[in-house]
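*Asks:* Mind having a look at this structure? Questions to follow.
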Amino acid sequence: MSRKGPRAEVCADCSAPDPGWASISRGVLVCDECCSVHRSLGRHISIVKHLRHSAWPPTLLQMVHTLASNGANSIWEHSLLDPAQVQSGRRKANPQDKVHPIKSEFIRAKYQMLAFVHKLPCRDDDGVTAKDLSKQLHSSVRTGNLETCLRLLSLGAQANFFHPEKGTTPLHVAAKAGQTLQAELLVVYGADPGSPDVNGRTPIDYARQAGHHELAERLVECQYELTDRLAFYLCGRKPDHKNGHYIIPQMADRSRQKCMSQSLDLSELAKAAKKKLQALSNRLFEELAMDVYDEVDRRENDAVWLATQNHSTLVTERSAVPFLPVNPEYSATRNQGRQKLARFNAREFATLIIDILSEAKRRQQGKSLSSPTDNLELSARNQSDLDDQHDYDSVASDEDTDQEPLPSAGATRNNRARSMDSSDLSDGAVTLQEYLELKKALATSEAKVQQLMKVNSSLSDELRKLQREIHKLQAENLQLRQPPGPVPVPSLPSERAEHTLMGPGGSTHRRDRQAFSMYEPGSALKPFGGAPGDELATRLQPFHSTELEDDAIYSVHVPAGLYRIRKGVSASSVTFTPSSPLLSSSQEGSRHASKLSRHGSGAESDYENTQSGEPLLGLEGKRFLELSKEDELHAELESLDGDPDPGLPSTEDVILKTEQVTKNIQELLRAAQEFKHDSFVPCSEKIHLAVTEMASLFPKRPALEPVRSSLRLLNASAYRLQSECRKTVPPEPGAPVDFQLLTQQVIQCAYDIAKAAKQLVTITTREKKQ
């Protein structure tokens, strides 16, 4: 079949002309350089095949060209094509760009992170959404609109979805309608050609009954694709599926004995490995067969890659794929076993493939083993599998999912969403060195677990201390807000304590979101003031040990899951000049701490956690000094100096402006919690406006030094917040942005603003009472 389409073909990722590779699962054509990145992602992300030098079923190649020519690439680049999204700074790679890091980062974002795919407007219930999408897919496959079905699959529709009302899967519908290309696409995404409908009929039966005999034969080939691909890799032949479904090249190799590299490995280790292979449960055997299938695909693509590339320019260490990439859906043990397959030489790998083909045929036909395995020394996992099953040689029933016959290759190629147990492929020959390495790694892991448990306990104690301190400070703040006179101090904060700022807890019903790395993903966010300390402590996950040395964890009366911040810079590590206004405000604020205590506050301010002599902006002191050098901020801070003005605004006005600042901070923190980084800039502008209005209540040259220090901190923090939020838009298109670090910096700025505003409320309230 000709690979030329109706228009000039270009690479879907960088627009290079004359692409030589195809991504089957994405429906796009890619050039050699971009293909190297696709291969490094793994088959679970992109299944690649050379357009000219690889063997193609005609209908599969037609399906890929149909998708590519009908704009399937726009599915994966939806937001890049939207003019409203151009301001994000992301751009498509060019042919002249370097593979690393420009092309590789773009391709990873496009296919692995799905950063440019159209997002549904409402995803509150992912289960309902996936079900609705799957029903749409069930209806769409009867038509010839391939790109619509690919779009539904990209949004989360399930190719093996069983319609509860109609009792069929999408592949049944496509087979009945004779939609061969739709069937190819569904099989690529994991549809099983052997899955029965409510009456026990398969898609193959539907195609034959409707008179689509070529489609029925193609579905049979898809059903046995795994064993067909393994046999073709060894001998270049496939069964016709009319006279038989299996070709075992074992007999030909034994009789001919062409050379040592082509003969079977008949060592004792190989024989023992074959016995262990026969003793595997059907599920573990299926996993092993899928892993070997992926390794065959890698080796075939490697051979094509080496035969087609310019070795002086393209074949480098960074473009090679020496072993199977890690699949995050698999366990670490299984991923290690998959990668060890690359260490098999040609003879060992051929022996393994022949053993798998023989075992697959035996299990499919229900034949018994030729030799008993009672005396084998099996691992504990394999022995437990044996205890749970009657006989490996029996034909499985429909009800027993673990003892079903070897599933169709269409399902085993890509239907990887099920939870998998580990399957160590090195069980056949475990050397002493591997045993010692595993033992050492286990001891190291146990020591690390013990250390993390101690750290977790320490963090839990610290959390409870902070909880008690916050309750105490809230009670004091409530007391300060009461009219003069004896007022009993409540044991718990009231609802009016929300004026202590930073209270995103006002939003009581909020969907769980993924928190930062120090907490469990998806843990519910609750305010400190309303959640018991023990409950919050149980959610804590320990830091890595290297992150805990001399680091203090502190809280700002905010949800524990999001607004915990580490002090990473101490006072001794920041250099301040004597003339720095920020340093002077810090020192003056520290000197005034004793005055505040003599006025009868009874405790420190709600947000006061700086030490004597330590800058108020200790966490990012250097960044504040750099920011203070800006002319606008310098002029703002200098305006606080001069002849003193003893006047102070009313407490009600200060509280009113403080509430406005608090409201805007809550909006910013909600955006941070929901990872809406594009909302940072407008939120910071609102906060800056509210801070400006609050600062305008006070005289330009206040007489009280605490007021001047707090105003300095308030203005400086607002300017710094704007500066940090602007970093969400990179200065250069495509520049990487560390959003986790940036979010922590933004939260720190919000904390400093809240701290300064709280100090102004406290000072104004106290001065008005005197």
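Any Cβ shown, glycine's included, is placed from N, Cα and C.
Keep in mind that this structure shows the original residues, not the substituted ones.
Features from Swiss-Prot:
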type	residues	note
DOMAIN	1-124	domain 'Arf-GAP'
MUTAGEN	Phe285 to Ala	Loss of interaction with FAK1, decreased interaction with PCLO, no effect on interaction with ARHGEF7
MUTAGEN	Leu288 to Ala	Loss of interaction with PCLO and FAK1, no effect on interaction with ARHGEF7
MUTAGEN	Arg298 to Ala	Loss of interaction with FAK1, decreased interaction with PCLO, no effect on interaction with ARHGEF7
MUTAGEN	Arg299 to Ala	Loss of interaction with FAK1, decreased interaction with PCLO, no effect on interaction with ARHGEF7
MUTAGEN	Tyr392 to Phe	Loss of interaction with NCK2
*Asks:* Can you count helix, strand and coil residues in the domain 'Arf-GAP' (1-124) using DSSP?
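*Replies:* Its residues fall into 50 helix, 11 strand, 63 coil.
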*Asks:* Given a 10 Å Cβ-Cβ cut-off, pick out the one of the mutagenesis positions Arg298, Arg299 that has the most other Cβ atoms nearby.
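*Replies:* Going through Arg298, Arg299 one by one, the largest Cβ count within 10 Å is at Arg298.
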*Asks:* CB neighbours of Leu288 (mutagenesis position) within 10 A?
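*Replies:* Leu288 (mutagenesis position): 22 neighbouring Cβ atoms within 10 Å.
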*Asks:* Taking only the residues in the domain 'Arf-GAP' (1-124), give me the average pLDDT of this model.
*Replies:* 87
*Asks:* State the count of C-beta atoms found within 10 angstroms of the C-beta of Phe285 (mutagenesis position), not counting that atom itself.
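*Replies:* Taking every protein chain into account, the count is 20.
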*Asks:* Measuring Cα to Cα, how many Å separate Arg298 (mutagenesis position) from Phe285 (mutagenesis position)?
*Replies:* 20
